[in-house]
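Engineer: Sharing the features that Swiss-Prot gives for it:
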BINDING   9-12, 33-34, R38, 71-76, 93-94, N120, 162-163, Y283  NADP(+) binding site
MUTAGEN   S10 to G  Almost no effect
MUTAGEN   A13 to G  Can use NAD as cosubstrate as well as NADP
MUTAGEN   S33 to D  No activity
MUTAGEN   K94 to G  Less than 1% remaining activity
MUTAGEN   D176 to A  Less than 1% remaining activity
MUTAGEN   H180 to A  Less than 2% remaining activity
MUTAGEN   G206 to I  No effect
Amino acid sequence: MNRWGLIGASTIAREWVIGAIRATGGEVVSMMSTSAERGAAYATENGIGKSVTSVEELVGDPDVDAVYVSTTNELHREQTLAAIRAGKHVLCEKPLAMTLEDAREMVVAAREAGVVLGTNHHLRNAAAHRAMRDAIAEGRIGRPIAARVFHAVYLPPHLQGWRLERPEAGGGVILDITVHDADTLRFVLNDDPAEAVAISHSAGMGKEGVEDGVMGGVRFQSGVIAQFHDAFTTKFAETGFEVHGTEGSLIGRNVMTQKPVGTVTLRNAEGESQLPLDPANLYETALAAFHSAIEGHGQPSATGEDGVWSLATGLAVVKAAATGQAAEIETGL
């Protein structure tokens, strides 16, 4: 059994990750919050035996084998490196870090320490996206030529705060949502992005210059072009993910979500058909793969390197939106 420590008393851990760890044979034995009061309450609420107030205490605990980092973005590097130095496996929330240099440092450190580093990109675990990837690989739409991602949602009040108010913490829709688009596109297309263009704005929710909406496009190395629309501000929009090829189209609806829902339609000269989907919990799929990787079998659903690619794409979108010019996507890996 893999024993986990949590860095951060986060909503995502409470709503999704703690349950996924337990459902896949792991145990959550400790959690860390800089607030002793909050940490104790969180631990009690979630059935966690220990609560500590420092990263050093958590990663130094011999009862902890792996660490889940879900603090604000600017803290990811130092906390992940501390865990790696202590010989712990790490599943880190996206984005891995605030800069590519820091993200690469995390990947190299994990490799040299011989521990597993994963990025918590949940969407590549969705049955819809896996079915689309398989259909493309099987040639069911011919050669992919374009993709479209609709990921404009409404950020609920309990998730607002720093995402809308703190640029220094990595707030804003690009590093929160666009990085997920980037990873899902890479996964489904089995292709790497090369260049991005974008326009961003604040429609009233973002403060301190934080963008709450962005539209843009990405050109992939194969020549596929993809467009995306991401936002925190749209209460009634539907999410979607489409890939269009020379011989057909894949149309995913309600698939850019944490829940195991949505549909995928294959449309071609023969008509329309629904792809069969297994509605498995996305986070349980991710944690099962992570536990297997710890045991020496395979790798996480999204590796540290995958996290570098999504961050590189997100930062290119930030640059393109700021300059009005196309920005190259380079990881330095």
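Glycine residues also receive a Cβ, built from the backbone N, Cα and C atoms like all the rest.
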Engineer: Of S10, A13, K94, D176, H180, which is closest to R38 (NADP(+) binding site) if I measure between C-alpha atoms? They're all mutagenesis positions.
Structural biologist: S10
Engineer: Tell me the Cα distance separating I12 (NADP(+) binding site) from K94 (mutagenesis position), rounded to the nearest angstrom.
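Structural biologist: Answer for this pair: 12 Å between alpha carbons.
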Engineer: May I ask for the distance between I12 (NADP(+) binding site) and H180 (mutagenesis position), taken between their Cα atoms and rounded to an integer number of Å?
Structural biologist: 15
Engineer: Take the Cβ of D176 (mutagenesis position) and count every other Cβ within 10 Å, whichever protein chain it belongs to.
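Structural biologist: Neighbour count, Cβ to Cβ under the 10 Å cut-off: 21.
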Engineer: In sequence order, what residues of the same chain, 6+ apart, have a Cβ less than 8 Å from the Cβ of A9 (NADP(+) binding site)?
Structural biologist: M31, S33, S35, R38, G39, Y42
Engineer: Going by C-alpha positions, which of the binding-site residues (N73, H76, N120, Y283) is nearest D176 (mutagenesis position)?
Structural biologist: N73
Engineer: Which whole-number value in Å describes the distance between the Cα atoms of Y283 (NADP(+) binding site) and A13 (mutagenesis position)?
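Structural biologist: About 10 Å separate the Cα atoms of these two residues.
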Engineer: Among I12, A13, the recorded positions in question, whose Cβ has the most other Cβ atoms within 10 Å in this structure?
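Structural biologist: Highest number of other Cβ atoms within 10 Å: A13.
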Engineer: Using a Cβ cut-off under 8 Å and a sequence separation of 6 or more, which residues in the same chain sit near S10 (mutagenesis position)?
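Structural biologist: Result: S70, T71, E93.
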Engineer: If I restrict to non-local contacts, at least six residues apart, and a C-beta distance under 8 angstroms, what lies near H180 (mutagenesis position) in its own chain?
Structural biologist: K94, H121, H122, L123, H151, M256, S310
Engineer: Return the count of C-beta atoms lying within 10 angstroms of the C-beta of S33 (mutagenesis position), excluding that atom itself.
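Structural biologist: A 10 Å sphere around the Cβ of S33 (mutagenesis position) contains 23 other Cβ atoms.
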Engineer: Same-chain residues six or more away whose CB lies under 8 A from the CB of N120 (NADP(+) binding site)?
Structural biologist: I12, V17, Y68, S70, L91, C92, E93, K94, A286, A302
Engineer: What Cα-Cα separation, expressed in whole Å, is found between N73 (NADP(+) binding site) and A13 (mutagenesis position)?
Structural biologist: 15
